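Copied over from Swiss-Prot, here are the features:
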{"type": "DOMAIN", "residues": "22-76", "note": "domain 'CHCH'"}
{"type": "MUTAGEN", "residues": "CYS25 to Ala", "note": "Loss of function. Localizes correctly to the mitochondrion, but reduces the steady-state level of the protein in the mitochondrial fraction"}
{"type": "MUTAGEN", "residues": "TRP26 to Cys", "note": "Loss of function. Localizes correctly to the mitochondrion, but severely reduces the steady-state level of the protein in the mitochondrial fraction"}
{"type": "MUTAGEN", "residues": "CYS35 to Ala", "note": "Loss of function. Localizes correctly to the mitochondrion, but reduces the steady-state level of the protein in the mitochondrial fraction"}
{"type": "MUTAGEN", "residues": "CYS57 to Ala", "note": "Loss of function. Localizes correctly to the mitochondrion, but reduces the steady-state level of the protein in the mitochondrial fraction"}
{"type": "MUTAGEN", "residues": "CYS68 to Ala", "note": "Loss of function. Localizes correctly to the mitochondrion, but severely reduces the steady-state level of the protein in the mitochondrial fraction"}
Amino acid sequence: MGLFSFDGGKKESQPPNTRSQRKLCWESRDAFFQCLDKADILDAMDPKNSKSIKSHCKVENEKFEENCAHSWIKYFKEKRVIDFKREQTIKRIEQEAKQRERNQ
């Protein structure tokens, strides 16, 4: 410890970034997202969903937050919403294309 180092008396432990830790993180993420799907919750970052998440997916959320780095958690939650919107847009475009083909 250096003369001027200061950690505020609190150390935040980050899981090591090893292959096995990443695998554990992904498995925890998948279990949490599966629980969200069952509870019909899309956006885990929306404060409106926090009560539902606590009542339906508390254990899965705790494991996810325990096994993944904070930056990964935020990324995965945001990516879930973006991927859903992307899939919906693709479906809509495909349906519109089919409709145009039928009308010709």
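Note: Cβ is positioned from N, Cα and C throughout, glycine not excepted.
Remember, predicted model here, so these are calculated numbers, not experimental data.
Structure coloured by features recorded in Swiss-Prot.
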residue	record	DSSP class
CYS25	mutagenesis position	helix
CYS35	mutagenesis position	helix
CYS57	mutagenesis position	coil
CYS68	mutagenesis position	coil
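Counting Cβ atoms from all protein chains shown, CYS25 (mutagenesis position) has 21 others lying within 10 Å of its own Cβ. Only CYS25, TRP26, of the mutagenesis positions CYS25, TRP26, CYS35, CYS57, have a C-alpha within 10 angstroms of the C-alpha of CYS68 (mutagenesis position). Comparing C-alpha positions, CYS35 (mutagenesis position) sits nearest to CYS57 among the mutagenesis positions CYS25, TRP26, CYS57. TRP26 (mutagenesis position) sits 16 Å from CYS57 (mutagenesis position), taking the Cα positions as reference. In this structure, the CA atom of CYS57 (mutagenesis position) is 16 Å away from the CA atom of CYS25 (mutagenesis position).
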